[in-house]
Every structure is written in C-alpha cells, then in structure tokens.
Amino acid sequence: MVTKGVVVVSSFRRSRQDANRPHAFLTGIHAPVKEERTIEDLAVTGTIPAELSGRYVRIGPNPFRADPRGHHWFVGDGMVHGVCMKGGKALWYRNRYVRSRNLQDAGGPAAAPGPRRSTFDTVNTNVIQHAGRTFALVEAGSFPVELTHDLESFAYSDLGGTLKGPFSAHPHLDPLTGELHAVTYDGQTLDTVWHVVVDREGRVRREEPVPVAHGPSIHDCAITAKYVLILDLPVTFSMAALVGGARFPYRWNPAHRARVGLLPREGTAADVIWCDVDAAYVFHVANAFDNPDGTVTVDLAAYETMFAHGPDGPNGKSLGMERWTVDPAARKVARKTLDAAPQEFHRPDERFFGQPYRFAWSMGLPAENAEDFLGHAPIYGYDLATGQRSAHDFGPGKIPGEFVFIPRRADAEEGDGWLMGYVIDLASETTDLAILDARNLAAPPLALIHIPCRIPPGFHGNWLPDAAD
C-alpha cells in the first residue's frame, strides 16, 4: 500500500536527483508549449470534405514545469488541442490546459470545479464524446473532466454520482448498444481491476471487480459480442520504483503471469476464463471478435517488453501488429505476426468494433528504437481480407501521431471515409491537421489544415461530430 511515508520518501529521493539532466520527453519535439492560443480562420491546402462538421480534439502531456526529476512522459499536465471544422472551413484552433489542482499548485491556471478521487488529478490521455458530452480521460486515478464545445471550460465529473471507482483512458463504444465498456485499475488497489459499463445516457450501470495480482497496468481492453477482454500482462506496480522517486511507478515484471481474461459481458469474476500467453506487453488493440469455433480473435500492437530499460517513457521493442487467437477451451493464446513493421495506435472503423472486420490503420514507429519513442515513419493501412498493406509517408522531418478513421456517412461501407491526425513539421515548428482518403492512402492529402505552432506529440484524439440538425 502507498502510505504517506512512502510518498514522503519518494519525494525526498526525487529531490536528490539531477534537476538539469537532459530528458528526451521534455526537450526537442516533446518540449512543452507555454502559450494557450486561439487561432481563427486557419489556412488550408486542398479541400476539407464538406461532410465534416465538428471538432478534432487530441490530448497529451504538457508539463507546466518541466522538471526531469522522476518525470515520465505519461504523467505531464494535460493539454487539449482542437480544430473546429464546418462548411469546408477550419474555423479555429485552440489549445488549453486541463485545469487540475496539480496544475494550479504548479503555478498554472485556477483548478476546475468538480469531485476528485485523489490528490493527483492530472488528466492527459484521451478525449471522447458520449451522451452528447465531451470528456477528457486518464486511467488509474482521476475522474473524467467534462469540456465545453469551445474547450474554454472544464469540470471534473463522476458521471452524476454513478462512477464510484477509477475510470479508463480507453473505453470502447459498442456500436450495437451505444454503451461504453472499459477495464479500469487504480494505483492504490493492486489486487483488483474493474469492468465498467457506461450506458447511453452517460451513467455507470456496472462496476464489476475482478481479482488480479501485482497491480497490472491495463491501458486498453477489447469487447466482442460475448466477452470483455482483460489484458493482464507483465507491467505492474513497482514499489521500488516509487520509493526511488519515480512519478510513474510501473515496470516490466517477469514474475507476473501473462494472460488474457475472457469475461462474459454480464458475468462476474468467477466466470472469467483466463488464457495464458507468452510474455509481451500491449498498449492498444485494433479490434476483437468471436469466431464460430468458440475462439476469440484480437488484433493488437505487441512489444517484447515495456518499461524494462529506463524510467522516462516507452522503451520496449515493437513486434509490430499481431493477431492473438484466444482459446477458452485450451486456456491458451496463439500469437501470429500480421506485420512486423514497428507501429502503434491502431484504429479500426469503429462502427465495426467488437465484430468481424476488414480494415485497420496505425502509426508507424522508427525501425530502431528512438529515445523519444517517435520519428519519421508512415501511417499504415491494412486490408485484413487480402493481407494488403498501404502507407502514407508525409516526408522527411514530418512526424505523424495517431490517425482516426471517420466514415463518409453513417451507412457507408466499412473503410469508406477519411483518416485525420496531427503531423509535426520539425523544421518549421508548425503542425498540420491532415485529412487522408482512407481508401487511397498513398495519395496526397485531401486537405492540410495549417496550425502555425508545434503541437507536442500527444496520445489519443477523436473526431467529435456536431449533433445532426
């Protein structure tokens, strides 16, 4: 258990570290931006599809005080970056800090109102839209933060008093029911994770506890028609790292049993079917679905290890895109490489999430591990029916982040639509919001929305469409 004494020792050890050491996630492309900007009537090269009416909003860490002591990329103060589009125009770009108490204590803007779960209330990992509301999310601690349409106002939310425990940075919408599913964990509770379901109205209807060991870090999950998939893999809470001063105390743990849990969607912990898998780590899944023979397929980005070689950020060897077949009868998982190219941030056409599907897209990673995780690499597209891979390369010095798929229409065929994401230009310290044709990935962008400042690499973004008239 993390006691006040442990926190005091951790703070002391951190204070003894070198405050001037270079930190890959506080310098260069990751250097925090200082100014909150509002830029209207953005310049555009190409044509924004007229059907796009809404906002693209991404969030990531942007430390208000860039102190390398004990710092990890995953714990920086949250900042949202959004672009609003309507009628073929880019109306505005805004970036705003998420108004946490931690930010206020560091000298930043006043904290937002609303309930807190703990003293650490930084939110920096995902932005979603659900039940007509916009939420910024983080895992393992804080409640969600609700944002207004213009990103100008923030309020912490326990979803009307219905969220009793932690939430996730990676809930998934079931397109057939309209509910959000998440697997959540809490750094203060090392023996339990939870399956949380948020209904169509934005209220929690289920928080089902599942016993685990060692406090695993479970960033993502998957669903099928039958199951919720729990990725219980060997990155776990490390008291030694915390006592040593780490702000993100999770490390590779070879003693932790690697397994995938199949939890029936309305089942209890007693119903989980645990299936062993060779040790690996997974941040993100592409999709999962049930097979007629009773097995479950899940496609994902796999790593050989994670957080085994240094405390600053992701540092494991990417194994590319893998397909795992989870066999509840044998209680085993078979692994198959779909593409060994290093990659991350897989996204499907999310109208088909939890169902058999054909298309997925991902962000390439450098062929050699980069100290700051990122580098020149393409956006990949996969046709899983034919095995064909396509790619879009933005050119030297252009660093893309996660790209999200947006269907052309609600009833469009799978994969018929656009990809959207931020691309950093290292030379000019500017950013483009790029819009690509998902079915012709190698073609020039349909539109580049020019943002005259660098948006630091972040985590997750989403297209948040305006409500239909």
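The backbone N, Cα and C atoms fix where each Cβ goes, and this holds for glycine too.
Over in Swiss-Prot, the protein carries these features:
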BINDING   H170, H219, H284, H460  Fe cation binding site
MUTAGEN   H170 to A  Almost loss of activity. Strong decrease in iron content
MUTAGEN   H219 to A  Almost loss of activity. Strong decrease in iron content
MUTAGEN   H284 to A  Almost loss of activity. Strong decrease in iron content
MUTAGEN   H460 to A  Loss of activity. Strong decrease in iron content
Chain-internal residues, separated by at least six, CB under 8 A from H284 (mutagenesis position):
H170, H219, D220, L300, A301, E344, F345, H346
List every residue in the same chain as H460 (mutagenesis position), at least 6 positions away in sequence, whose Cβ is under 8 Å from its Cβ.
R58, I59, T125, N126, V127, A169, H170, F345, E402
Once the chains shown are all counted, how many other Cβ atoms turn up within 10 Å of the Cβ of H170 (mutagenesis position)?
24
